[in-house]
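Quick look at what Swiss-Prot lists:
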type	residues	note
BINDING	Gly182, Pro183, Gly184, Gly185, Val186, Gly187, Lys188, Thr189	ATP binding site
DOMAIN	135-440	domain 'NB-ARC'
MUTAGEN	Gly182 to Ala	Reduced interaction with NRP1
MUTAGEN	Lys188 to Leu	In R2M4; abolishes disease resistance to AvrRpt2. Does not display a dominant negative effect
MUTAGEN	Thr189 to Ser	In R2M4a; no effect. In R2M4c; abolishes disease resistance to AvrRpt2; when associated with S-190. Does not display a dominant negative effect
MUTAGEN	Thr190 to Ser	In R2M4b; no effect. In R2M4c; abolishes disease resistance to AvrRpt2; when associated with S-189. Does not display a dominant negative effect
MUTAGEN	Ala412 to Val	In 205C; abolishes disease resistance to AvrRpt2
MUTAGEN	Ala456 to Thr	In 209C; abolishes disease resistance to AvrRpt2
MUTAGEN	Pro558 to Leu	In 210C; abolishes disease resistance to AvrRpt2
VARIANT	Tyr104 to Cys	In strain: cv. BG-4, cv. KNO2, cv. Po-1, cv. Wu-0 and cv. Zu-0
VARIANT	Gly649 to Gln	In strain: cv. BG-4, cv. KNO2, cv. Po-1 and cv. Zu-0
VARIANT	Asn778 to Lys	In strain: cv. D2-9, cv. G2-1 and cv. Tsu-0
VARIANT	Arg833 to Thr	In strain: cv. BG-4, cv. Ct-1, cv. Cvi-0, cv. D2-9, cv. G2-1, cv. Kas-1, cv. KNO2, cv. Po-1, cv. Pu-8, cv. Tsu-0, cv. Wu-0 and cv. Zu-0
Amino acid sequence: MDFISSLIVGCAQVLCESMNMAERRGHKTDLRQAITDLETAIGDLKAIRDDLTLRIQQDGLEGRSCSNRAREWLSAVQVTETKTALLLVRFRRREQRTRMRRRYLSCFGCADYKLCKKVSAILKSIGELRERSEAIKTDGGSIQVTCREIPIKSVVGNTTMMEQVLEFLSEEEERGIIGVYGPGGVGKTTLMQSINNELITKGHQYDVLIWVQMSREFGECTIQQAVGARLGLSWDEKETGENRALKIYRALRQKRFLLLLDDVWEEIDLEKTGVPRPDRENKCKVMFTTRSIALCNNMGAEYKLRVEFLEKKHAWELFCSKVWRKDLLESSSIRRLAEIIVSKCGGLPLALITLGGAMAHRETEEEWIHASEVLTRFPAEMKGMNYVFALLKFSYDNLESDLLRSCFLYCALFPEEHSIEIEQLVEYWVGEGFLTSSHGVNTIYKGYFLIGDLKAACLLETGDEKTQVKMHNVVRSFALWMASEQGTYKELILVEPSMGHTEAPKAENWRQALVISLLDNRIQTLPEKLICPKLTTLMLQQNSSLKKIPTGFFMHMPVLRVLDLSFTSITEIPLSIKYLVELYHLSMSGTKISVLPQELGNLRKLKHLDLQRTQFLQTIPRDAICWLSKLEVLNLYYSYAGWELQSFGEDEAEELGFADLEYLENLTTLGITVLSLETLKTLFEFGALHKHIQHLHVEECNELLYFNLPSLTNHGRNLRRLSIKSCHDLEYLVTPADFENDWLPSLEVLTLHSLHNLTRVWGNSVSQDCLRNIRCINISHCNKLKNVSWVQKLPKLEVIELFDCREIEELISEHESPSVEDPTLFPSLKTLRTRDLPELNSILPSRFSFQKVETLVITNCPRVKKLPFQERRTQMNLPTVYCEEKWWKALEKDQPNEELCYLPRFVPN
């Protein structure tokens, strides 16, 4: 039995071994086939890799680079290739050992089985990589488009803007569209190029980075071509825009892209071009530059950044970098002239670069003197300035109408860096005939609208105040160049304001001129005989040394429309003014005239007569005004007050009265001065005039206890400026009971002077809806007034002046102020001036502080011990305090570490 059992076991072992040998031989056969398949597959994968690498290298020459997806695929191929190479080495080593002894076969069989499984895994990976390669080939091209690095000139002074833009382009920022705007030549393209290069050199999170250089002629079809070319797309020239848009959309929809559009002139419908609109889900961005903030709005820019002019320091650095010759600028005389040239550029980079290059080889002081003189008088003649002007002309030509272009050119009549009152500017435009009343449209509002267009086009800037505008130096030079037919007819304009002239230009220089502006000089005399057949505009205002106008001065100015003699020292008007039969606008405000000549009535087309602040004006004959049937504006604020002094003598003309004004059918704006209570009572009787009163000065109305302002001024709806002086019995102003929340809605300036019995300003409380347009309040010599708490929530109040009010104890009464800090307190206040307020204890209750005040002037207010500002940890937007040094040093400090905080800037006065 043992023998049989042993035999059975032995047979079973032999049979089992035979079966294992057969299985091992099968594995060996499968492994060899798998190795062959692996070698073929890896070879094919290498070929695909080599083709892709070649394409990347070729596209790299065009400024393109490998996409993140392609880069990951190439990395995976390299890993797979390494694994394959190692496995093939192991297989070949095993093949060399196949002749070894039989006892190793079982071991080899096990190892071959494991090796076969690894081969299968690698083959599977290779298959997946091949599938991914197909997706990469059709995914907007095998490589993704990027901007190539753009060579740019040195960048000066835009570091802060760079940081702002890069922050916007960061992953955390959800807003998708940024509009960068500013005037031509200010550096928008340079900023965009710097951003482009920064992203390329330091890396970014976008799959696709596309730069498109726009122009005025670019349409949506052209944008499609530019974007399509950058994406590597191709299409037939006859293919429709819709099909092209679809291709672009398919190429971009799964990508995170950044589209950079430089110099956009017209609104672009991104979706119509096929570019997906950026949103917080796709995290894409579109950034564009333009010269118009209006276009930023039309394009849906969620973030708008204005590229500002360079500060003086950076402007000097840029200019010097173009001159190159440091030794040249070390000469004090040449440096002084260079600084004049730089100042004329007004921080405009293009002008600085152009003029710096033009002066680089000028070594003598005489050359620099000549350059500064030419730049002052005829800047277009400076080398390179024609290029600067050509760039600005694009913006000029792009204005929507000839009306806008005329209004723009008119702004050049004022001095460099001069802030122009918007309302005054619009009044000139009306006088010139640019604006006319039609269909009930208010011409002043229309003028504001046009100024908004010019500001949006970056051709005008906001002035020193919100109510003002100004024109950049270089833009002004360009405007004068355009006004003279691009320098061809210089004799058409004689514009020399603020030049320091003591003599007027010679008579022959006036003959061909259409426009003459000699304002703000020191001219003492004018030519005796002038023939100006084409002259339409003459500005002589602010020549304080001018005391007389020659008798026949106006005889030969037959088409003159605008004449401004304001703030000269003239004492009389020559009778030759009667020849100005085309005159529309006449300003003699601030002059020393005492009589209006009767001949003024001959100016039948006159619409605007400004005589405000002519305090010496005593006589206005009826015939000087009554014949002016087209008169719309008559301003006698702080002026003539002889309303009830009509004379009927044989040798004396009857004087102007209130009744005469009612016959001026076109009158819309009236400025009135009243110097007696009787006159004030008389004015109350002429109800038809009340709606026209916009400027009112009341003085010396003694026995007037309460001033019923609403009854006099049509509930105050149109009153814009109110001045009350030396009405010693006045206690307060009466406000309408039936207009609790809507009285004096147009009032902008309030002046109260020498009202010794005034205990409060208004008869009832002031809500936020009242006085909603008041900008400036001046109160002086009102010795019974305790506070001005009513001013605290006026939404547009910018300036408060309190002078010599002996009993004022606080600006805001403690019991009339909110119990906690209120952000609506003084929401717009910028300037506070106080002087000679001996009882003033505090400017604000201790729990409050000014948030937006920029200037505080305190003189002789000894009881004030604390500034109404919070200490700040940064120097940004610190207010300036003008005060006595002794008072400044005595200020109370609440915290022992206050010296670590930034206090307001101190300026001794």
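Note that Cβ sites are derived from N, Cα and C of the backbone, with glycine treated the same way.
On the structure: features taken from Swiss-Prot.
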{"residue": "Gly184", "record": "ATP binding site", "DSSP class": "coil"}
{"residue": "Thr189", "record": "mutagenesis position", "DSSP class": "helix"}
{"residue": "Ala456", "record": "mutagenesis position", "DSSP class": "helix"}
{"residue": "Pro558", "record": "mutagenesis position", "DSSP class": "coil"}
{"residue": "Asn778", "record": "variant position", "DSSP class": "strand"}
{"residue": "Arg833", "record": "variant position", "DSSP class": "strand"}
Thr189, Thr190, Asn778 as recorded positions, winner by CB count within 10 A: Thr190
Rounded distance in angstrom between the Cα atoms of Thr189 (mutagenesis position) and Ala456 (mutagenesis position): 18
Cβ-Cβ distance under 8 Å to Ala456 (mutagenesis position), same chain, at least six residues away: Ser292, Ile293, Ala294
Which listed residue (Val186, Ala412) has most other Cβ within 10 Å, given these are recorded positions: Val186
Reduced DSSP assignment, Ala412 (mutagenesis position): helix
Recorded positions: Lys188, Arg833 - member with fewest neighbouring CB atoms within 10 Å: Arg833
Site of maximum Cβ density within 10 Å, from binding-site residues Pro183, Gly184, Gly185, Gly187: Gly187
Entry from the mutagenesis positions list Gly182, Pro558 having the most other CB atoms no farther than 10 A: Gly182
Cα separation, Asn778 (variant position) to Gly184 (ATP binding site) (Å, whole number): 41
Val186 (ATP binding site) versus recorded positions Ala412, Pro558, Asn778, Arg833 - nearest by Cα: Ala412
Alpha-carbon distance [Arg833 (variant position); Gly187 (ATP binding site)] in Å: 39
Within the predicted model, mean pLDDT of the domain 'NB-ARC' (135-440): 83
Residue pair Thr190 (mutagenesis position), Asn778 (variant position) - Cα distance, angstrom, rounded: 47
Candidates Ala412, Pro558, Asn778, Arg833 (recorded positions) - the one closest to Gly185 (ATP binding site) by CA: Ala412
Whole-number Å value for how far Gly182 (mutagenesis position) lies from Lys188 (mutagenesis position) (Cα to Cα): 7
Residue from Gly182, Pro558, Asn778 whose C-alpha is spatially nearest that of Ala412 (mutagenesis position), among the recorded positions: Gly182
Nearest recorded site to Pro558 (mutagenesis position) by CA-CA distance, among recorded positions Pro183, Asn778, Arg833: Pro183
Candidate nearest Arg833 (variant position) in space, where candidates are the recorded positions Gly182, Pro183, Asn778 and distance is Cα-Cα: Asn778
